Amino acid sequence: MLILTKVNIYMLIIVLWLYGYNFIMSGSQCPMINDDRFTLKRKYQIDSVESTMKMDKKRTKFQNRAKMVKEINQTIRAAQTHYETLKLGYIKFKKMIRTTTLEDITTSIPNIQKIYKLFSDISAIGKVSQNPSKMAYALLLYMFPNLFGDDHRFILYRMFPMSKIKHKIFSPFKLNLIRILVEERFYNNECRSNKWRIIGTQVDKMLIAESDKYTIDARYRLRPIYRIKGKSEEDTLFIKQMVDQCVTSQELVEKVLKILFRDLFKSGEYKAYRYDDDVENGFIGLDKLKLNIVHDIVEPCMPVRRPVAKILCKEMVNKYFENPLHIIGKNLQECIDFVSE
């Protein structure tokens with residue numbers, strides 16, 4: 001009978017440890033470790049690369065979102081300063097209108113006739129308003145007519161959105177003017193920020209209720225930005241930057257047309273133009289080189305085949321020249337009727 005002494009026990013432990021070590025390190029004892037046949041290890045190596053790519057994509061996505069939210073917050077902060085300056089300017093303008101005639105100030109203020117028309121229209125809306133929230137909504141209709149067109153892009157806008165990623169904010173600078181007008185009509189030119197926020201929240205509820213009646217038609221939808229490709233990398237980058245500012249293809253068309261045909265819209269001559277010559281109806285054809293630029297920018301962004309995109313793009317160009325919605329004042333009666341109900 002073997003008597004285990006402390007020395008024997010220590011020797012036994014050392015022998016067993018060496019045997020186990022040799023067994024693990026020996027390729028013949030563990031053939032799965034062979035690199036040529038270790039498919040599991042290879043699989044994990046591939047997954048790690050894919051995982052890294054996914055993480056990079058997520059990181060880029062969140063960085064872009066963070067950048068967008070930061071820019072929105074900066075705009076909101078700038079709008080607060082703008083509100084105070086605009087209010088002082090509005091009060092001075094009202095005093096000037098009361099003490100002088102339009103003829104007297106025509107030479108001193110550029111575009112005074114347009115400003116006077118705007119002032120006259122918004123005053124007419126304010127006079128018949130009985131509710132601050134309805135007045136604010138009516139002024140949104142008046143100041144953002146292009147958002148309430150056939151593409152229903154207003155669906156994606158809010159005054160105080162719960163999510164700055166999901167919804168866009170109406171121009172804070174135009175909202176400042178609306179706030180000043182509401183304050184003047186209902187609050188004797190005084191309205192604290194929390195009260196204005198309550199009014200904005202009520203307007204957002206009205207927008208939500210109206211949004212439930214509509215959807216953005218497929219023809220007005222845009223491709224995801226990562227799927228947009230131009231003729232070159234430079235073109236692709238430029239188009240993506242344009243699309244990033246739009247929510248529908250109609251809005252993209254409008255943005256490009258206002259850049260390329262700015263003089264026509266500024267002078268009012270746009271009324272005489274259409275996509276093609278139309279002698280019978282007295283319309284002049286638009287510059288074909290500029291129209292080609294419109295197609296090159298818009299078509300890659302539409303989620304349809306190029307031939308279909310070309311037809312739709314042409315229709316949107318004609319539609320916009322028939323009724324350019326960015327020109328405010330055309331829907332004055334609609335706004336007055338809304339607040340009068």
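Glycine is no exception: its Cβ is also placed from the backbone N, Cα and C atoms.
These numbers come from a predicted model, not from an experiment.
Taken straight from Swiss-Prot:
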DOMAIN    112-222  domain 'BEN 1'
DOMAIN    233-328  domain 'BEN 2'
VARIANT   A209 to V  In strain: Harvey and Somalia
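When DSSP labels each residue, the domain 'BEN 1' (112-222) comes out as 74 helix, 4 strand, 33 coil, counted as helix, strand and coil in that order. Per-residue pLDDT, averaged along the domain 'BEN 1' (112-222), amounts to 90 for this model.
Here the domain 'BEN 2' (233-328) is broken down by DSSP into helix, strand and coil counts: 64 helix, 6 strand, 26 coil.
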